[in-house]
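In Swiss-Prot this protein carries:
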type	residues	note
MUTAGEN	R38 to A	Complete loss of suppression of RNA silencing in Drosophila cells; when associated with A-41
MUTAGEN	K41 to A	Complete loss of suppression of RNA silencing in Drosophila cells; when associated with A-38
MUTAGEN	D92 to E	Enhanced suppression of RNA silencing in Drosophila cells
Amino acid sequence: MDPNTVSSFQVDCFLWHVRKRVADQELGDAPFLDRLRRDQKSLRGRGSTLGLDIETATRAGKQIVERILKEESDEALKMTMASVPASRYLTDMTLEEMSRHWFMLMPKQKVAGPLCIRMDQAIMDKNIILKANFSVILDRLETLILLRAFTEEGTIVGEISPLPSLPGHTDEDVKNAVGVLIGGLEWNNNTVRVSETLQRFAWRSSNENGRPPLTPKQKRKMAGTIRSEV
């Protein structure tokens, strides 16, 4: 196993522990707590894949961080922080919408790279909006936290989420997954639109009808229906 993979996991475990302590002292806001829950699932998946114990990895990560901090001067830390572009966290969904449990009468699921697409194929003839919570860096989608499809009544009928065992994805991964989800929902005569915020930062554009400019590849996925894909 690559030692850098192990040390990265160890440091991530320790930093999650520090953030958990911050949350326990009620010092974290809603986006902070949201990322904390998502990262916990990701760490569990990575630990299972790597065959590493999270508690043991957390202790090892603490030693790595302490060693680095001893070697790091305040001036070097300031320079490092100044050179790293700052990311922003954008929310279409409330914390309640993100954490709400939902059920599918006709569940369908597809793994598309590092993302999992789920939808209820029993939903027909509805107006649906796709909302997402994600981080942005340099005015471009950086990391998708969660995307969900809502009817006008507020019912959740679809979802795109990162796979805990496969951390890391690109904005192209997200756009491809959105194309597949739209195709599946439209197969049952639903009308689907994407939130203006997600359009702006994933596609760098915004259409009044809520439809992003999908690539020919994504359009083929839509035309081919989702029955064989999700």
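A Cβ is built for glycine as well, from the same backbone N, Cα and C atoms used for every other residue.
Every position carries its original residue.
Looking only at the mutagenesis positions R38, K41, the densest Cβ neighbourhood within 10 Å occurs at R38.
Around the Cβ of D92 (mutagenesis position), a 10 Å sphere holds 21 further Cβ atoms from the protein chains shown. In this structure, K41 (mutagenesis position) is part of a helix by DSSP.
The CA atom of D92 (mutagenesis position) is located 17 Å away from the CA atom of R38 (mutagenesis position).
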